[in-house]
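Q: Dropping a structure here in structure tokens format, bear with me for questions.
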Amino acid sequence: MFRSNLEGSGAAAVGVANPPSLAQSGKIFQLQDNFSAFHARGGLNILGLQDMYLDTSGANSSATLSPPITPVTPDPSTSAQSTHFPFLADSAATANSLLMQRQYHYHLLLQQQQQLAMAQHQLALAASAAAASASHQQTDEIARSLKIFAQVTTGAAENAAGSMQDVMQEFATNGYASDDLGRMSYGSAPPQVQMPPQQQHQQQQGLHLPLGRNPAQLQTNGGNLMPIPLATHWLNNYREHLNNVWRNMSYIPAAPNTMGLQAQTAATVSTNLGVGMGLGLPVQGEQLRGASNSSNNNNNNNKVYKRYNSKAKEISRHCVFCENNNEPEAVINSHSVRDNFNRVLCPKLRTYVCPICGASGDSAHTIKYCPKKPIITMEDAIKAESFRLAKSSYYKQQMKV
């Protein structure tokens with residue numbers, strides 16, 4: 001139809017150039033009416049075959065040139081407000097939400113890392129503080145132990161008497177008592193009652209006085225008092241001697257004749273001690289040794305060993321070890337080899353160290369009496385017996401000369 005109209009318009013144009021005849025004038029008029037109707041309907045003006053344009057400003061045009069509205073084509077009023085790509089808009093919103101979530105998780109991770117670093121720093125500070133406190137405590141313990149050791153070894157001014165106490169006790173009981181310090185533990189003594197300084201000073205002054213003296217006589221007889229260190233040594237020796245006497249008396253067997261022996265021993269000790277105490281002098285070591293040896297000798301007399309068909313064996317009252325080593329008579333008779341508790345008393349034997357088991361001190365012994373010695377054959381026994389006989393004969397010859 002559009003083609004036919006164009007052909008008609010072309011014919012009309014030809015007719016205008018070449019005036020048609022009257023026979024064709026009716027057709028031309030009819031053709032012009034068709035073009036006017038078309039122009040009124042669509043607003044299309046044809047000026048020529050080469051130039052074609054759309055006239056949308058015609059006054060007679062009641063329609064607007066716009067694309068047809070289809071279900072696929074969006075509404076122009078709404079398309080201007082929204083994007084042309086709804087799927088891309090949804091993906092952009094999703095991307096923004098994902099980006100926000102990523103940023104939130106990143107900041108949360110940074111915060112957790114900062115908290116972890118702070119906790120590690122606090123733990124390191126606590127560990128360093130604990131190590132420093134432990135080192136300070138160890139240093140304090142070492143310093144305290146060194147201080148105590150220095151006080152014990154060197155002896156401070158206030159503990160000067162205590163440092164000499166051990167020396168005096170060792171000198172007084174050397175060779176006559178064992179080195180067991182547990183028997184003279186003074187820690188079990190009852191605690192002293194707290195007194196005013198004045199009464200305590202008077203009591204100390206009264207302790208330094210001889211027996212039978214009154215502390216009120218200090219002002220009149222101040223020149224006859226004992227020095228404080230000397231009185232302290234005397235008190236310590238007296239206490240040690242009382243411990244020895246009480247221990248020896250407590251282990252005496254219950255026999256009818258032991259009461260007289262105990263009374264005799266107590267009388268001897270009291271007379272010997274009364275000399276020193278009456279004069280205000282410290283007890284001599286000889287008096288202590290005499291009292292302890294008398295009790296030891298009495299205990300040895302009460303012991304009767306029944307061996308070899310109940311034959312009584314005499315207990316030696318001298319040191320056999322010193323006798324075998326050709327010591328002087330005074331040394332031999334001054335002590336015995338062992339005490340009532342089977343502890344070594346001989347000072348020379350106490351210093352001997354057994355080459356087999358390494359025993360010394362209270363359990364010191366020679367190789368002959370070593371419990372860990374190897375089995376001796378008959379040849380070894382014969383050699384030892386011959387050596388013993390030769391040695392005894394040699395000593396006898398020396399004694400005769």
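Backbone N, Cα and C define each Cβ position, glycine as well.
Here the original residues are kept at every noted site.
Grabbed the feature section from Swiss-Prot, which reads as follows:
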type: BINDING; residues: Cys319, Cys322, His335, Cys346; note: Zn(2+) 1 binding site
type: MUTAGEN; residues: Cys322 to Ser; note: Strong defects in abdomen and oogenesis
type: MUTAGEN; residues: Cys354 to Tyr; note: Strong defects in abdomen and oogenesis. Reduces binding of zinc. Complete loss of zinc-binding and loss of function; when associated with Y-319
type: BINDING; residues: Cys354, Cys357, His365, Cys370; note: Zn(2+) 2 binding site
type: MUTAGEN; residues: Thr377 to Ile; note: Strong defects in oogenesis. Weak defects in abdomen
type: MUTAGEN; residues: Met378 to Lys; note: Strong defects in abdomen
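So that I understand the layout, could you describe where these features sit and how close they are to other parts?
A: Long-range Cβ contacts of Cys319 (Zn(2+) 1 binding site) within its own chain (separation 6+, distance under 8 Å): Glu327, Val331, Ile332, Ser334, His335, Ser336, Val337, Leu345, Cys346.
Sequence-distant neighbours of Cys322 (mutagenesis position) (same chain, 6+ apart, CB under 8 A from its CB) are Val331, Ile332, Cys346, Lys348.
DSSP assigns Cys354 (mutagenesis position) to coil in the three-state reduction, placing it in neither a helix nor a strand.
Its own atom aside, the Cβ of His365 (Zn(2+) 2 binding site) has 19 Cβ atoms within 10 angstroms in the protein chains shown.
All protein chains included, Thr377 (mutagenesis position) registers 9 other Cβ atoms within 10 Å of its own Cβ.
In this structure, Met378 (mutagenesis position) is part of a helix by DSSP. Taking a C-beta cut-off of under 8 Å and a sequence gap of six or more, Met378 (mutagenesis position) has no contacts in its own chain.
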Q: Other than its own, how many Cβ atoms are within 10 Å of the Cβ belonging to Cys354 (mutagenesis position)?
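A: A count of 18.
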Q: Calculate the distance in Å between the alpha carbons (Cα) of Cys370 (Zn(2+) 2 binding site) and Cys354 (mutagenesis position), and round it to a whole number.
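A: So the Cα of Cys354 (mutagenesis position) lies 8 Å away from that of Cys370 (Zn(2+) 2 binding site).
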Q: From the centroid of the CB atoms of Cys354, Cys357, His365, Cys370, the recorded Zn(2+) 2 site, which same-chain residues not already listed sit within 8 A by their CB, in sequence order?
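A: My list of surrounding residues reads Pro355, Ile356, Gly358, Ala359, Ala364, Thr366, Ile367, Tyr369, Pro371, Lys372, Lys373.
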Q: What's the number of neighbouring CB atoms sitting within 10 A of the CB on Cys346 (Zn(2+) 1 binding site)?
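A: Result for Cys346 (Zn(2+) 1 binding site): 23 neighbouring Cβ atoms inside 10 Å.
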